[in-house]
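Each remark here refers to the structure printed beneath this line.
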Amino acid sequence: MAYSDYSDGADDMPDFHDEGEFDDYLNDDEYDLMNEVFPTLKAQLQDYQGWDNLSLKLALFDNNFDLESTLAELKKTLKKKKTPKKPIAAANGSANVTQKLANISISQQRPNDRLPDWLDEEESEGERNGEEANDEKTVQRYYKTTVPTKPKKPHDISAFVKSALPHLSFVVLGHVDAGKSTLMGRLLYDLNIVNQSQLRKLQRESETMGKSSFKFAWIMDQTNEERERGVTVSICTSHFSTHRANFTIVDAPGHRDFVPNAIMGISQADMAILCVDCSTNAFESGFDLDGQTKEHMLLASSLGIHNLIIAMNKMDNVDWSQQRFEEIKSKLLPYLVDIGFFEDNINWVPISGFSGEGVYKIEYTDEVRQWYNGPNLMSTLENAAFKISKENEGINKDDPFLFSVLEIIPSKKTSNDLALVSGKLESGSIQPGESLTIYPSEQSCIVDKIQVGSQQGQSTNHEETDVAIKGDFVTLKLRKAYPEDIQNGDLAASVDYSSIHSAQCFVLELTTFDMNRPLLPGTPFILFIGVKEQPARIKRLISFIDKGNTASKKKIRHLGSKQRAFVEIELIEVKRWIPLLTAHENDRLGRVVLRKDGRTIAAGKISEITQ
């Protein structure tokens, strides 16, 4: 309904329960205006308290989207925040800017910053009594303990793992325009996570922009930039469940300009789907002509992905030709084996992401079944979830808890010691009541609650859980925390775990790829580790690695393409320490990627922390 329909007065304005409901109320022009002005208004009110997103948007709406008038009005009614004294942290320096993993709710077509009710339902005793926070808390040194606390309701972890549904996170890779977002949008639609009404809306919006075939892709690509360019820019994660397993999709960009985003997505996934465009000459442009297919697979192998599904997409464009299927497989398989994948860990599935055949609901025709007798994509994913979940069956109370911080969620509450952090369990398990330490700030916190996100039908459910285990994506509600010194890329660990280092120099077991120039001492590059990127340089070339995987006595002056060596790396322009683990301590967290001049030049494992 248009704004003019309510122009007679504020009394005619409906009551909105949340920000999403208000966004749906706006017409397209109003929504675009709001997206243009709202971020500026929000940024200019960061020093004020007592507002939320909905109240700011309503104020903008009432002032006809006039930023200056809205600011003047709000500053008269809002109170300024008290400026806390900066705590003395274990880690020095200012925050390093990193890109966030965008967690997008598929059940809503317009993103918002609402928090699940459970995250903000509790206040401290002082808040309930109207007392102000005690500033003395923020001037103390961070509290670090090595004595674990007990869970509120202890669970037998081994029994929990055996009874829980398998969980699988997978990243979707492939050359630009291979159909990655369309494929994942079709899968979510077939699973009834997106309903027919929402799909019709996306159909209208895509037709307006002359991109009617993008309706499924727009389920995943929700920003204006992504829709206008027709490529995925950010990393979108979506959660869904079947009766057999739980899943997290990471839809990574395929365009060369956004390879760093793809690296961040790969680092969080258990396995990968490679989406291949089987149309005439399309595979060749992504594979032979310096496309992203090879680079994505090289990154996946380098970052510890061992299991692949090759989604042979757009098979309807070649009339489901077995010859075309086998032709592509014969070119791609030798390359995958050459870079480290085992043939037994690769599944090949013919599909059409747009029509849905071979994805989930729409069965293969009799003609296709004459030459392909394997499962569809969804069944292949479920089988992979069971296979990979067996690796977690050995989890017990003695495995160290390790957690990658992917997002820090702002809280509406004024409690100084509350932090809400989302991320992935890389090892072990965690239960409410247990304590953890966050690195590099080395602050010890108590886990108050654990939340998992799931989507059923048309709604998003945020549920509490008593246990989170390796592989789970969860939000932790922490007490006794300093959220201002927690960042994306930080690591949390059991309080009695002492293997995380904050160092400037370390040794890599490095493998180089195709490079324009050799690596020499002093060569600068960008180091990617997890969701962090950091300028670094070659400090020292130590030795080549021979075929027996041992250090060679041959003198090393420079490192060329496709060579292996032990190399000492030095981080430069360090604004904030990066928590480090060796690959021996954790195989996934100890892996890094090196990029220079827009190209991936090498990858490696941290073998030793030197200083």
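Note that Cβ sites are derived from N, Cα and C of the backbone, with glycine treated the same way.
Quick look at what Swiss-Prot lists:
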- 174-181, 313-316, 352-354: GTP binding site (BINDING)
- 165-390: domain 'tr-type G' (DOMAIN)
- VAL176 to Gly: Loss of function. Abolished GTP-binding and ability to trigger the No-Go Decay (NGD) pathway and promote degradation of non-functional rRNAs (MUTAGEN)
- LYS180 to Ala: Abolished GTP-binding and ability to trigger the No-Go Decay (NGD) pathway and promote degradation of non-functional rRNAs (MUTAGEN)
- HIS255 to Glu: Loss of function. Abolished GTP-binding and ability to trigger the No-Go Decay (NGD) pathway and promote degradation of non-functional rRNAs (MUTAGEN)
- ARG517 to Glu: Abolished ability to trigger the No-Go Decay (NGD) pathway, without affecting the ability to promote degradation of non-functional rRNAs (MUTAGEN)
- LEU520 to Arg: Abolished ability to trigger the No-Go Decay (NGD) pathway, without affecting the ability to promote degradation of non-functional rRNAs (MUTAGEN)
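Cα to Cα, LEU520 (mutagenesis position) and PHE354 (GTP binding site) are separated by 48 Å. When secondary structure is read from DSSP and collapsed to three states, LYS180 (mutagenesis position) falls in the helix class. In this structure, the CA atom of PHE354 (GTP binding site) is 16 Å away from the CA atom of VAL176 (mutagenesis position). A Cα-Cα distance of 11 Å separates SER352 (GTP binding site) from LYS180 (mutagenesis position).
On the backbone, the CA of LYS180 (mutagenesis position) and the CA of ASN313 (GTP binding site) stand 9 Å apart.
PHE354 (GTP binding site) falls outside any helix or strand according to DSSP and counts as coil. Of all the binding-site residues listed (ASN313, SER352), SER352 has the fewest other CB atoms within 10 A of its CB.
In the three-state DSSP scheme, MET315 (GTP binding site) is classed as helix. Across the domain 'tr-type G' (165-390), the prediction's mean pLDDT works out to 81. Counting other Cβ atoms within 10 Å of each Cβ, the recorded positions ALA178, MET315, LEU520 show the lowest value at LEU520. Annotation: LYS180 carries the greatest number of neighbouring Cβ atoms among the mutagenesis positions LYS180, ARG517 [cut-off 10 Å, Cβ to Cβ]. Cα separation, VAL176 (mutagenesis position) to ASN313 (GTP binding site), rounded: 13 Å.
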